[in-house]
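Trainee: Quick paste of what Swiss-Prot says about this protein:
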type: BINDING; residues: W47, D48, S119, R193, D194; note: sucrose binding site
type: ACT_SITE; residues: D48; note: active site, nucleophile
type: MUTAGEN; residues: E117 to Q; note: Does not affect sucrose hydrolase activity. Exhibits greater transfructosylating activity
type: MUTAGEN; residues: D194 to A, E, H, Q or S; note: Abolishes sucrose hydrolysis
type: MUTAGEN; residues: D275 to N; note: No change in activity
type: MUTAGEN; residues: E278 to H; note: 210-fold decrease in kcat for sucrose hydrolysis. 3-fold increase in KM for sucrose
type: MUTAGEN; residues: E278 to D; note: 30-fold decrease in kcat for sucrose hydrolysis. KM for sucrose and transfructosylating activity are only slightly affected
type: ACT_SITE; residues: E278; note: active site, proton donor/acceptor
type: MUTAGEN; residues: H296 to K or R; note: Decreases both transfructosylating and hydrolyzing activities
type: MUTAGEN; residues: D302 to N; note: No change in activity
type: MUTAGEN; residues: D308 to N; note: No change in activity
Amino acid sequence: MLNKAGIAEPSLWTRADAMKVHTDDPTATMPTIDYDFPVMTDKYWVWDTWPLRDINGQVVSFQGWSVIFALVADRTKYGWHNRNDGARIGYFYSRGGSNWIFGGHLLKDGANPRSWEWSGCTIMAPGTANSVEVFFTSVNDTPSESVPAQCKGYIYADDKSVWFDGFDKVTDLFQADGLYYADYAENNFWDFRDPHVFINPEDGKTYALFEGNVAMERGTVAVGEEEIGPVPPKTETPDGARYCAAAIGIAQALNEARTEWKLLPPLVTAFGVNDQTERPHVVFQNGLTYLFTISHHSTYADGLSGPDGVYGFVSENGIFGPYEPLNGSGLVLGNPSSQPYQAYSHYVMTNGLVTSFIDTIPSSDPNVYRYGGTLAPTIKLELVGHRSFVTEVKGYGYIPPQIEWLAEDESSNSAAALSLLNK
């Protein structure tokens, strides 16, 4: 069904769908992480992480170096629980996608006009030799602001290291409009962040996914029958469910510089189900569109429950859907009940590898925990139609390249991808 703008109406993640979520499902549960995990750097907390990639989603190697980006905070200044107060985007590099070396902060000091740098994505600018664009969330506490933004610069490398230049001017891209997506006036618990930029293979246009909330005054609308879905007889929906209204949003780029954007209606909404659908991203495979997001146990609506982890939706009709929850419930990769907070902020790459960061690992003493702030073991995910399966555990922080970036054109990068696959 299309709305007046000619865009498909949002697909619904219903309460009936979420009732099928089961923690410890063996095909959708992350294996337990050992208490004695290694730390990639003892100077910085590391959490939300994403690779350097092309605009089509493939992980890029630049002059033989793999590069990843992460939110980081100085361990000597911030504790694990207040790390967001010092959040900046840092970068790491390695040969082959493991044993990462910290390179520094990406943005120049003072470039961000707001207090914090939160999650997004980083791409090689198409058709360029070494131009890089980071899309991130520029965040302020007072006044409350959360703005998807862009910053541009250049990547350089030699035999010893990788470094960046530029990244000294931030451009705001779009803001919550109160029409498609709740703004602060409508919902002071609003979410509007985590831009993920990509080219849609169906129409060749550039879009950005992001986390948002359904546009409405928080708590003023009752959860309807469509949002509830086909539930068993006598199933009651708690009144408090109306306070949860997550949405996976999308915007369309209006120029080649990717600095001007138009907001479109949400792709998926979770009104009455969950209040957060963070870091949405997309994988196109075998004619299907897989939409992934992450969410918390703590953000589920009253009367529902599920683990921290990855949730997903699949469309047989391209990026605008309609979507159905993967595995019937939406759960793709959850934490085990024995370690419910072991990992978070999973990112599913186009090769099926899933990276995340370690959060909190319990010891044999139930009163003793170890905070992570480092990358978790990488998981291999198999996507088969409307189902997903956990199949392998790789090394800690293993993020290998899929293509070698070549400056000439996109066709040469396709050839480089085949070369890497054949190695």
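If you go along the chain as it appears here, the first residue is 1 and each next one adds 1.
Heads up, the Cβ atoms here are built off N, Cα and C, so glycines get one too.
Keep in mind the model shows the original residues, not the substituted ones.
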Trainee: Quick check: which same-chain residues outside W47, D48, S119, R193, D194 lie with their CB within 8 A of the centre of the sucrose site CB atoms?
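Mentor: My list of surrounding residues reads L71, W118, G120, T137, E278, R279, S345.
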Trainee: Just to be sure I understand: of D275, E278, H296, D308, which mutagenesis positions have a C-alpha no more than 10 angstroms from the C-alpha of R193 (sucrose binding site)?
Mentor: E278
Trainee: List which of the recorded positions W47, D48, E117, H296, D302 have their Cα within 10 Å of the Cα of D275 (mutagenesis position), in sequence order.
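Mentor: Those close enough are H296.
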Trainee: Any idea of the Cα spread of the sucrose site, W47, D48, S119, R193, D194, as a max distance in Å?
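Mentor: So the binding residues stretch over 16 Å, Cα to Cα.
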Trainee: For D275 (mutagenesis position), what is the secondary structure by DSSP, using just helix, strand and coil?
Mentor: coil
Trainee: For D275 (mutagenesis position), just count the other CB atoms lying within 10 A of its CB, please.
Mentor: 22
Trainee: At a 10 A cut-off on CB-CB distances, which of the recorded positions R193, H296 has the highest count?
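Mentor: Answer by Cβ density within 10 Å: R193.
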Trainee: Given the binding-site residues W47, D48, S119, find the one whose Cα is closest in space to the Cα of D194 (mutagenesis position).
Mentor: S119
Trainee: Using DSSP and three states only, what is D48 (sucrose binding site)?
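Mentor: Reduced to three states, the DSSP call for D48 (sucrose binding site) is strand.
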Trainee: Can you tell me which recorded positions out of W47, S119, H296 are within 10 A of D308 (mutagenesis position) by Cα, answering none if there aren't any?
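Mentor: So the list is H296.
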